[in-house]
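Notes to accompany the following structure.
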Amino acid sequence: MGDSILSQAEIDALLNGDSEVKDEPTASVSGESDIRPYDPNTQRRVVRERLQALEIINERFARHFRMGLFNLLRRSPDITVGAIRIQPYHEFARNLPVPTNLNLIHLKPLRGTGLVVFSPSLVFIAVDNLFGGDGRFPTKVEGREFTHTEQRVINRMLKLALEGYSDAWKAINPLEVEYVRSEMQVKFTNITTSPNDIVVNTPFHVEIGNLTGEFNICLPFSMIEPLRELLVNPPLENSRNEDQNWRDNLVRQVQHSQLELVANFADISLRLSQILKLNPGDVLPIEKPDRIIAHVDGVPVLTSQYGTLNGQYALRIEHLINPILNSLNEEQPK
């Protein structure tokens, strides 16, 4: 019986051990609270690269569209390109006001559908300015549908936007922008297979006088992913088209240069002693040439025959000598 009695030290050890055992499940529970389920099908894709070429396209488009709005409204708008947002489609859709003009577009030959979204504030500003208003009587957004007049103004703005967006892509990768249809409710414009799919959204802020509006161009990332390398590493500004434009410009400038064409009929070799003995009235015999070679700055450029035309001496060109002149003539811009 005495052997079964525990000492105080043993009792304390058992008590401490029991408390440690009880603390362990608590620690594991707290650790489990930090664990969250991960579903690779619904998580946001990480796009770390900066889409530099798309930024260039957006800036060019803003310039084109600014000119188009000026011609439409006869007022000078100020268009600011916002930062490109790479976000899930549901985040983009839930921030859209009501009513909103949603225009579905194709960028052929890319697969997929994009959106050009005009906010109601931009539509009302355009309608007000087009009919001579100055914004003193703002239109209230009441969740209603756009009127026929507003829809016609939207169509005109959309046409300008699609033309400008197509032109903006030409220097990077030519695309054909095609209008599909228009909607007012975002539930009818599912441009992605899942609400969590990533889209590339570019906001544009339009300011006309004291009034501001906004529109967006939203493209599924899967749509432009085939051009990902091109969008991350844009071609140099001196592209082939720009090089050709520069070359044509240079050719035009060179062709307007003033040059002196010299046609020598004959050359006579004389010694210095003979030249010193020359007197007025002396005759120097020369051989009449069949053809004359004309020079520019000492460089032979053409062969010709000579004669008279309308009482003046003239040259009839037979052919160009310098091959550079032939190449310049072929490269002359139409």
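The backbone N, Cα and C atoms fix where each Cβ goes, and this holds for glycine too.
No substitution from the list is modelled in this structure, which keeps its original residues.
Fair warning: this is a prediction, and the values are worked out from it, not measured in the lab.
Here the residue is the original one, but Swiss-Prot notes a mutagenesis experiment at this spot, Val153 to Asp: Decreases binding to YcgR. DSSP assigns Val153 (mutagenesis position) to a helix in the three-state reduction.
Other Cβ atoms within 10 Å of the Cβ of Asn155 (mutagenesis position), summed over all protein chains shown, number 14. Record note (Swiss-Prot), mutagenesis Asn155 to Glu: Decreases binding to YcgR. The unchanged residue is displayed.
Taking Cβ-Cβ distances under 8 Å and a sequence gap of 6 or more within the same chain, the neighbours of Arg156 (mutagenesis position) are Leu72. Per Swiss-Prot, mutagenesis Arg156 to Asp is noted as: Obviates binding to YcgR.
Experimental mutagenesis at this site is recorded by Swiss-Prot as Leu160 to Glu, annotated: Obviates binding to YcgR. Mapped onto three states, the DSSP output places Leu160 (mutagenesis position) in helix. When Cβ atoms from all protein chains are considered, those within 10 Å of Leu160 (mutagenesis position) total 18, not counting its own.
In the shown protein chains, 17 other C-beta atoms lie within 10 A of the C-beta of Asp167 (mutagenesis position). Among the mutagenesis experiments that Swiss-Prot reports, Asp167 to Arg is described with the note: Decreases binding to YcgR.
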In three-state DSSP terms, the structure that Asp167 (mutagenesis position) belongs to: helix
Cβ neighbour count (within 10 Å, all chains shown) around Val153 (mutagenesis position): 22
